[in-house]
Amino acid sequence: MTSENPDVLLSRVINVVRAASSLASQDVDFYKNLDRGFSKDLKSKADKLADMANEIILSIDEHHESFELKEEDISDLWNNFGNIMDNLLEMSDHSLDKLNCAINSKSRGSDLQYLGEFSGKNFSPTKRVEKPQLKFKSPIDNSESHPFIPLLKEKPNALKPLSESLRLVDDDENNPSHYPHPYEYEIDHQEYSPEILQIREEIPSKSWDDSVPIWVDTSTELESMLEDLKNTKEIAVDLEHHDYRSYYGIVCLMQISTRERDYLVDTLKLRENLHILNEVFTNPSIVKVFHGAFMDIIWLQRDLGLYVVGLFDTYHASKAIGLPRHSLAYLLENFANFKTSKKYQLADWRIRPLSKPMTAYARADTHFLLNIYDQLRNKLIESNKLAGVLYESRNVAKRRFEYSKYRPLTPSSEVYSPIEKESPWKILMYQYNIPPEREVLVRELYQWRDLIARRDDESPRFVMPNQLLAALVAYTPTDVIGVVSLTNGVTEHVRQNAKLLANLIRDALRNIKNTNEEATPIPSSETKADGILLETISVPQIRDVMERFSVLCNSNISKSRAKPVTNSSILLGKILPREEHDIAYSKDGLPNKVKTEDIRIRAQNFKSALANLEDIIFEIEKPLVVPVKLEEIKTVDPASAPNHSPEIDNLDDLVVLKKKNIQKKQPAKEKGVTEKDAVDYSKIPNILSNKPGQNNRQQKKRRFDPSSSDSNGPRAAKKRRPAAKGKNLSFKR
C-alpha cells in the first residue's frame, strides 16, 4: 500500500459520512411515497448494505444470525452492528500496537527476553511454614511500651556521634516523645559522588543466562560480600517482605547487585549480623540505587538497623522524565528488553530453600537496575532534572519508622506507622457500609483483633479478615454456634475464641441499647393541633432546669425574710448619733434635711386630704329600649273553623283538563293598622366609605368552582311547559 492510498480512502469515507448525514436529515418516507423510482433505488441500496453487513459478520462468526431489514427494528439492528464494528476496530488497534512494539524492539537490535517459565513442582503456596520469628535471638516486641529505638550499635561515616543522634526528643504539641533519625544530618549535608553528576557511557548488564546469583546465609559469606561491595561505586538493592504472618512484617530476602555479581542475602538467618552493611549503605561515595524505596527504607531500619546515605530512586527519576508508567516492570521492558513476571510478587518469601522461579524473580529486580540507572541519569542531566530527583531521594532516605502509639498527631510523609488513623475502624465502616449506631461493636471487635494479633505476632487480617469482622457486625451472633457457623471463612483464632466473641457482641449490643435509651429525648406536653411536638428536652436538661428553679426559690425566700436596716441594736441600743433624715432640694438647688417626723406628718396630711374628697357618681346612659307591640291572638270558634277532612268526589262532577291559574285577591287590611318591615342596618352599605364611581361598577357574576366543597352546580335555565294544542274538552266519566 502506497502512502497516497490512505488519504484517498479517508476522503471517500468522509464523503460517505456526509452523504449519509444529509440523507438522514430529509424526510425519506415522504419522497418514497412521491416517486416510485426513488423508492426502488433506495430499497436496492439498503439491501446491498445489509448484504455487506452480513458478509462482515459471517466472516467473524459463521453461526451468527443474518440481519434482515425491517422498519420496526432497524434501530436495534444497526446498534448491534455498530457495537460489533467498535470491537473490530479496537482489536485492530491492539494488533497495530503489537506490531509497532515488535518493530521497535527489532530496531533496538535485541529481542525481548522473558523470565523463564518453571514447572514449580517444588513450590507450594499453601504449604505451612514454621514461623521464623521463633528462632530470632531478639524476641519480637509488639507492646509499644516505648518509642521505637534505632537498632544501631555503631555509626560509621558519621558527622554526628551516635550518642548525640540517639537522644530522646521531648514531646510537643504535634509530636509525642521519639528518637530522631540517626542519619538525618548526614543525609542532608553529605554530598553525592561526583560521578553521578556527569554524563557517562552506559555500562551493559551481564548476560542473564551466563551468570548465577550468589546465596549468602553465613557470616563468612556476608563478610566476603561486604569486602566486594566496598570496592564498588554503585550497587542496586531491593527487598522481599512478608506481612501476613507477622504483626509488623519481616524482611525475608535482600537482593544486592554490582556490575559483576548478584547476591541473594538470607535476612532471616543473618538478621542480627546485617548491621555491618551500614559501612557501605551510609557511604556517600557509593550510590545506592533503589526503585520505589518508599517502604524499603522503613523495613531496613525497623528489622536490620540499616540506613541509606546516597540514595538514587529510579521511581522519582521515571516521574521526572515523564514516562507513562513508573513501575519496575515497565523500566525492565523498555530499558533492558526484559519481560518479568509478577506471579511471585506476593509469594511467601519465608520458605527455604527458595524455588527456582522465586530465585529468578528476585534476581531480576536488581540485575538490570544499574544499567537502567545509567540511562536515566544521562537523560536527567540532559534535561537538567537531576537535582530534583536527588532532592526527592534524600527525602525518602530520611523517612523513619515509629510505633502507632507514638505517631505524630499530624500525619507526615517523613514518619511511617502501621496505624496512621486515630479511629481506624471507621475505614471499615465506610468500606462495608456499616451504620453509625454500630460503631461501638465495630470498635470492640477491632480492638480485640488487634490485641490478639500483637500477642501472637500475626497480622490482624490473619486473625480475623475484614469480611469476617463485617459479617459479625451485620449478623451479631450471640452464641457459639452462631459465631462458628457464620461463614465458611471462619479463622482458627475466631473458632477458638467463639464464646468470648459471642459474649463481647452481646455486651456491645446491650451498651448500644442503653446508650440509645439515654439519648432518646423526652417530648414536652406542648403540642400543636396536628400532634407535632413544639419542643423536646432531655433528662439532663430537666435536671438543670429544676436546679435553677430551686436556687431561685431559695433566693426569694431569703429576700422576703430579710429585715430592714435600722439605726439601733438589741444589745447595744441606739448606735447612730443622729436621727434618720432624707435630703430635699429647694428651688435654689440647696439641700435641706428632711426628718422622718416630717415624712410622717406629710403622710397624715395626704390621708386626711383623701378622706375629704367627695365621691363623684358617674351616670352611665342606658340604651333606649323600644317597646315591642305584640299582635293580639284571636280565639277562633271551633264551629266556624274550616274543615280540612278530605272530601269524597262526586262521580257526577265534571273533570276539567285545563284550568286558568287565577290568583285570588288578598283581603283588605284593617284601616289604621300600618305594618312596617324590619330593616337590618348592618347590611346597608356605608355611603361615606364608598369610593366615587364604585356603585356604577357592575358586580361580577358568581362563577362555579368544581373543586370547591360546595358540590351544587349552577342551576339550569327554567324550561317553559309547551302549550297544549287543540280545544279544551270536558267529558263525563
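Every residue, even glycine, has its Cβ placed from backbone N, Cα and C.
Don't look for the substitutions in this one, it keeps the originals.
The secondary structure of GLN133 (mutagenesis position), as reduced to three states from DSSP, is helical. Here GLN133 (mutagenesis position) comes close to ILE140, SER246, ILE250, ASP457: these same-chain residues lie at least six apart in sequence, with C-beta atoms under 8 angstroms from its C-beta. Record note (Swiss-Prot), mutagenesis GLN133 to Ala: No significant effects on growth rates and degradation of 5' ETS RNA, increased accumulation of extended forms of snR40 snoRNA and 5.8S + 30 nt RNA; when associated with A-142. The unchanged residue is displayed.
Within its own chain, ASN142 (mutagenesis position) has TYR247, TYR248, ALA453, ARG454, ARG455, ASP457 as residues 6 or more apart in sequence whose C-beta sits under 8 angstroms from its own. For the recorded site, ASN142 (mutagenesis position), the DSSP three-state label reads coil. Experimental mutagenesis at this site is recorded by Swiss-Prot as ASN142 to Ala, annotated: No significant effects on growth rates and degradation of 5' ETS RNA, increased accumulation of extended forms of snR40 snoRNA and 5.8S + 30 nt RNA; when associated with A-133.
The domain '3'-5' exonuclease' annotation in Swiss-Prot covers 214-380 and rests on sequence analysis.
Recorded in Swiss-Prot as a mutagenesis result, ASP238 to Ala carries the remark: Temperature-sensitive mutant. Abolishes exonuclease activity and increases accumulation of 5.8S + 30 nt RNA, 5' ETS RNA, U24 + 3 nt RNA and poly(A)+ snoRNAs. No effect on subcellular localization. Taking the Cβ of ASP238 (mutagenesis position) as reference, residues of its chain lying under 8 Å away and at least six apart in sequence are, in sequence order, MET254, GLN255, PHE290, HIS291, ASP296, ALA362, ASP365, THR366, LEU369.
Cβ neighbour count for ASP296 (mutagenesis position): 23 (other Cβ atoms within 10 Å of its Cβ, all protein chains included). The Mn(2+) 1 binding site annotation in Swiss-Prot covers ASP238, ASP296, and the record cites experimental evidence as its basis.
Summarising the annotation, Swiss-Prot assigns Zn(2+) binding site to ASP238, GLU240, ASP365. Close to GLU240 (mutagenesis position) in the fold, though at least 6 residues off in sequence, lie VAL251, CYS252, LEU253, MET254, GLN255, TRP349, ALA362, each with a CB less than 8 Å from its CB.
According to Swiss-Prot, the mutagenesis experiment GLU240 to Ala carries the following note: Temperature-sensitive mutant. Abolishes exonuclease activity and increases accumulation of 5.8S + 30 nt RNA, 5' ETS RNA and U24 + 3 nt RNA. Taken residue by residue with DSSP, GLU240 (mutagenesis position) is part of a strand.
What Swiss-Prot notes for the published mutagenesis of ASP296 to Ala is this: Temperature-sensitive mutant. Abolishes exonuclease activity and increases accumulation of 5.8S + 30 nt RNA, 5' ETS RNA and U24 + 3 nt RNA. No effect on subcellular localization.
TYR361 (mutagenesis position) falls within a helical segment according to DSSP. Under its mutagenesis annotations, Swiss-Prot gives TYR361 to Phe the following note: Temperature-sensitive mutant. Abolishes exonuclease activity and increases accumulation of 5.8S + 30 nt RNA, 5' ETS RNA and U24 + 3 nt RNA. No effect on subcellular localization.
One mutagenesis experiment named in Swiss-Prot is TYR361 to Ala, and its note says Temperature-sensitive mutant. Abolishes exonuclease activity and increases accumulation of 5.8S + 30 nt RNA, 5' ETS RNA and U24 + 3 nt RNA. The Cβ of TYR361 (mutagenesis position) lies under 8 Å from the Cβ of LEU115, THR340, SER341, LYS343, TYR344, GLN345, each on the same chain and at least six residues away in sequence.
In Swiss-Prot, a published mutagenesis experiment is listed as ASP365 to Ala, annotated Temperature-sensitive mutant. Abolishes exonuclease activity and increases accumulation of 5.8S + 30 nt RNA, 5' ETS RNA and U24 + 3 nt RNA. Cβ contacts within 10 Å of ASP365 (mutagenesis position), excluding its own Cβ and spanning all protein chains shown: 22.
If you look up Swiss-Prot, you'll see 435-515 marked as domain 'HRDC'.
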What is the three-state DSSP composition of the domain 'HRDC' (435-515), stated as helix, strand and coil residue counts?
63 helix, 0 strand, 18 coil
Beyond the site residues ASP238, GLU240, ASP365: chain residues whose C-beta lies within 8 Å of the centroid, for Zn(2+):
LEU239, LEU253, MET254, GLN255, ALA362, THR366
